[in-house]
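One entry in Swiss-Prot concerns the mutagenesis experiment Cys14 to Ala. Its note says: No effect on localization to stress granules. Per Swiss-Prot, the feature Zn(2+) 1 binding site maps to Cys14, Cys17, Cys38. The Zn(2+) 2 binding site annotation in Swiss-Prot covers Cys33, His35, Cys50, Asp53. The annotation that Swiss-Prot gives for the mutagenesis experiment Met199 to Arg reads: In sanroque; partial loss of ICOS regulation, no effect on localization to stress granules, no effect on RNA-binding. While the structure shown retains the original residue, Swiss-Prot records the mutagenesis experiment Lys220 to Ala with this note: Strongly decreases CDE and ADE RNA-binding. Increases target-mRNA expression. Increases ICOS surface expression; when associated with A-239 and A-260. Recorded in Swiss-Prot as a mutagenesis result, Ser238 to Ala carries the remark: Decreases CDE RNA-binding. The mutagenesis experiment Lys239 to Ala is recorded by Swiss-Prot, whose note states: Strongly decreases CDE and ADE RNA-binding. Increases target-mRNA expression. Abolishes CDE RNA-binding and highly increases target-mRNA expression; when associated with A-260. Increases target-mRNA expression. Increases ICOS surface expression; when associated with A-220 and A-260. Experimental mutagenesis is annotated in Swiss-Prot for Tyr250 to Ala, with the remark: Decreases CDE RNA-binding. Increases target-mRNA expression. For Lys259 to Ala, Swiss-Prot lists a mutagenesis experiment annotated as follows: Strongly decreases CDE and ADE RNA-binding. Swiss-Prot gives this note for the published mutagenesis Ser265 to Tyr: Decreases CDE and ADE RNA-binding. Here the residue is the original one, but Swiss-Prot notes a mutagenesis experiment at this spot, Cys419 to Arg: No effect on RNA-binding.
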Amino acid sequence: MPVQAPQWTDFLSCPICTQTFDETIRKPISLGCGHTVCKMCLNKLHRKACPFDQTTINTDIELLPVNSALLQLVGAQIPEQQPITLCSGVEDTKHYEEAKKCVEELALYLKPLSSARGVGLNSTTQSVLSRPMQRKLVTLVHCQLVEEEGRIRAMRAARSLGERTVTELILQHQNPQQLSSNLWAAVRARGCQFLGPAMQEEALKLVLLALEDGSALSRKVLVLFVVQRLEPRFPQASKTSIGHVVQLLYRASCFKVTKRDEDSSLMQLKEEFRTYEALRREHDSQIVQIAMEAGLRIAPDQWSSLLYGDQSHKSHMQSIIDKLQTPASFAQSVQELTIALQRTGDPANLNRLRPHLELLANIDPSPDAPPPTWEQLENGLVAVRTVVHGLVDYIQNHSKKGADQQQPPQHSKYKTYMCRDMKQRGGCPRGASCTFAHSQEELEKFRKMNKRLVPRRPLSASLGQLNEVGLPSAPILSDESAVDLSNRKPPALPNGIASSGSTVTQLIPRGTDPSFDSSLKPVKLDHLSSSAPGSPPDLLESAPKSISALPVNPHPVPPRGPTDLPPMPVTKPIQMVPRGSQLYPAQQADVYYQDPRGSAPAFETAPYQQGMYYTPPPCVSRFVRPPPSAPEPGPPYLDHYSPYLQDRVINSQYGTQPQQYPPMYPAHYDGRRVYPAQSYTREEMFRESPIPIDIPSAAVPSYVPESRERYQQVEGYYPVAPHPAQIRPSYPRDPPYSRLPPPQPHPSLDELHRRRKEIMAQLEERKVISPPPFAPSPTLPPAFHPEEFLDEDLKVAGKYKANDYSQYSPWSCDTIGSYIGTKDAKPKDVVAAGSVEMMNVESKGTREQRLDLQRRAVETSDDDLIPFGDRPTVSRFGAISRTSKTLYQGAGPLQAIAPQGAPTKSINISDYSAYGAHGGWGDSPYSPHANIPPQGHFIEREKMSMAEVASHGKPLLSAEREQLRLELQQLNHQISQQTQLRGLEAVSNRLVLQREVNTLASQPQPPQLPPKWPGMISSEQLSLELHQVEREIGKRTRELSMENQCSVDMKSKLGTSKQAENGQPEPQNKIRTEDLTLTFSDVPNGSALTQENLSLLSNKTSSLNLSEDSEGGGDNNDSQRSGVVSNSAP
């Protein structure tokens, strides 16, 4: 019984006894059939025949020479042998010796393979020659040159080795990255298609399923059958693609075609192809033949990867390649190599190998070819030795293939992620042409290479100007942390905002601690990303220090305390995200991330010590909220805090600070798209609770300050001194506000008055802040303006320019604002004191905040300065600029009669008309993005309703309308409870007010447009806190109020309403009875809150009415039924 032949790699041991050859008793003896057996096993044979193929051994075993080529591979000492004397003569003996020497030299290339035989063949077995070359070389080494059959085999092995050498040289001259694309292009050029390993296999099996029983189907029916079966698993399957697969089988002659007159032909599968193995082999053979026709030389391992997606079909593909080889294919390959050398210039002088290759190509490979002569044998083996030496020399010294693989292509993410197929299956179908890393070493190597790359183009023109004007953008980056720009190609920047995939990911902390909370890392969405399917990228890898194109703040953050205080050591770095960065894909408009900060009360004053100030916290970009359970229309609700980088930053990473402040608007606002509706659980809690409540951290987006670069050069001056509110004195408010009425006692009235005075003093101090000494920001082109302030619907096409330049409103400085207020007040109702002035410190602070808001809002334009009179060009509130004309409303002063005995205070409508324009009480064409800040006593609830109204001109959904109606009902119920506490007189006063409000509500109102201008107030947090203190004061002084004062207050409200009837456009104010408690008593600090409360609180009611009116239903009855709305602080 024949012995099973061993694997070709086990050529150093006897296939019978499996013992390694040696020079003593187990000398390797090669037979004429190509098998090599040790001398001991050969002597034990019962008959002189090969134990594997039973080939007769014609020569005496004792006369067969030892295979010295194998002995040198096992490291044995080659014994001196008696020179073999051939019967044909001495000349033939010389030829034999020369041929034997050639084989021994070629066998040395198998030395790395032999050294690894004990541990198995793995990646550490590095050899200059490829595996096909090694395999053919092993065949040559096993040939017995003494026997005639051995010489025939040696000549065929030499020819095969030479042909493979030509193929290797051609492979060295072709681009492996383009190999697969060229192959499939050649396949498609012939009307065929390969759908991928998995899909192609399924398609072939379905074809076999339809035709294996010998049935004849038309092409159309066959294609439809396959497509219908493939669709559940492969939705991309189409009739066209499957038709191309059938065409591939048709070219392979797998069908027996029956033609029919005036009808489609019927196809029947040939009997020899009615098994999957036979059909697949013919299918693969057709693809290999197409590649050969196209002049492509593809290795068997590459074929296995391309057609099967693994490395287990190399021998299958090799057999197909060998079967398709013809005697003419060798000469054709030599011609192709000549053409390739002409194209490259032949730097290695490979043309010298051409005569040897032609000699090998002329060898007859047929089995019945005559045996070669000794001279032909010598010439053939010398030629193959020269050719193989030339290949090895080219690979070692002139090959560009290895260097090409070291250089990543133009795509910056080349091999920076692990290959998914390699991780999951252990093999990659793309082989060397795969653009993903196949090992951790390769991954780290290319990531390091990419870190040294500089972005190929700046993020925007404005960022280039940062460097042109010499601003210190690069020195801001610390040595310890940098931005990973290498793995991300900077895309084009529409409208100056970095689009999805932007290279900028994080601004660098100034400190030495590049800490980064893991919860701040953006989540990578695989279905939106074009990166590798493997591990997600680390967006915060270190990057070069020379990144000057980052949109960083060129101005250092000023100290956060008074200038006379000693500076505190900064122990926490400032982490910011530049404006232009996109941590999230552009399509990710409906996913919001959770605020990483801990839970904290929303408005509880932090227990800071007086005289201390705190380090700014790291600011992160756009933390979006969890997906809503019940979506609401309109933009998401946003917390309103000052956008100033210097103003409202409280370090949220200190464990000792329980208070967190939500941001004013999304820090990373992308103005090019409309944000989806959100379900505001916290807003519903606001509506249900009449008292301020704390906000859970999950609903509080992280605060992000506004980048200063976004402003024009005219805004070079902004406060460098800290806001007084940052020095937060201790305010002993023990019980924090909660969602339910707190059982703990409230602060005393004296404490509330004292705290109010402190806040008023801090608001007053803001007036004297001097401009900073550093240089102004550079003039940025309009394309880089952050577009939060523009209509989102217009931003996509860039149509907001018309709104910017077509209208003008001189509302950007203190001079013009007061001038307009004075001019408007003169022809209208005159105040009791006869002059328009701000009698209250709080009113001044509010006015300054509003002016600061307007200045910041309109400075997104790049118009020239327009001086007015002899006033300074740039006021302390910034430069005069242009914005929409409709921002100015000539509604006249809104005046209320002050209580008797209280200081007279006038309130100009210009002080509040900005809110009408911004919030939707007038004909403003702009829509705020739900981030209108509070002014004075403007409360968060007010802005929530404004956010609801600001639906960008889109009708509110039914859920929003029901929510608004429910809110009004709840507020009316709370109002009725509050009014019952005041007694019969308060009830009667409320009825009088109700009748008056109903009369006003019956008047026609101007058409409402959605508000579109978001406001920003730097002192907003102080205003909120002041509002809380005043609410407490109102509650404490409610029992002490005088009945006659209540009457006076009611008269003042009626007088205000009458002003609107006397020719003034009614500002749609509805007075909220619950907040009348704030005005029923004298307020400390020499002012009464009656007038402001009437106007401010009534604006909330009008915003609610606008929210319902914007539906188109005009349902105002709910809000007009009582004329009051709850004043719950957010």
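Any Cβ shown, glycine's included, is placed from N, Cα and C.
Put simply, of the recorded positions Cys14, Cys17, Met199, Lys259, the one whose Cα is nearest the Cα of Cys33 (Zn(2+) 2 binding site) is Cys14. For Cys14 (mutagenesis position), the same-chain residues 6+ apart in sequence whose C-beta sits under 8 angstroms from its C-beta are Thr20, Phe21, Arg26, Pro28, Thr36, Val37, Cys38, Cys41. Checked against Met199 (mutagenesis position), the recorded positions Cys17, Lys220, Lys239, Tyr250 differ in C-alpha distance, with Lys239 being the nearest. DSSP assigns Lys239 (mutagenesis position) to a helical segment in the three-state reduction. Counting in whole angstrom, Ser238 (mutagenesis position) lies 51 from Asp53 (Zn(2+) 2 binding site) by their C-alpha atoms. Less than 8 angstroms from the CB of Cys50 (Zn(2+) 2 binding site) sit Leu31, Cys33, His35, Ile57, each of them six or more residues away in the same chain. When secondary structure is read from DSSP and collapsed to three states, Met199 (mutagenesis position) falls in the helix class. According to its DSSP assignment, Cys38 (Zn(2+) 1 binding site) is in a strand. According to DSSP, Tyr250 (mutagenesis position) is assigned to a helical segment. Other than the site residues Cys33, His35, Cys50, Asp53, same-chain residues with C-beta atoms no more than 8 angstroms from the centre of those residues' C-beta atoms, the Zn(2+) 2 site, are Leu31, Gly32, Gly34, Pro51, Phe52, Gln54, Thr55. Inclusion criterion for the recorded positions Cys17, Asp53, Lys239, Tyr250, Lys259: a C-alpha placed within 10 angstroms of the C-alpha of Lys220 (mutagenesis position); this criterion is met by Lys239.
The Cβ of Cys419 (mutagenesis position) has 24 other Cβ atoms within 10 Å, all protein chains considered.
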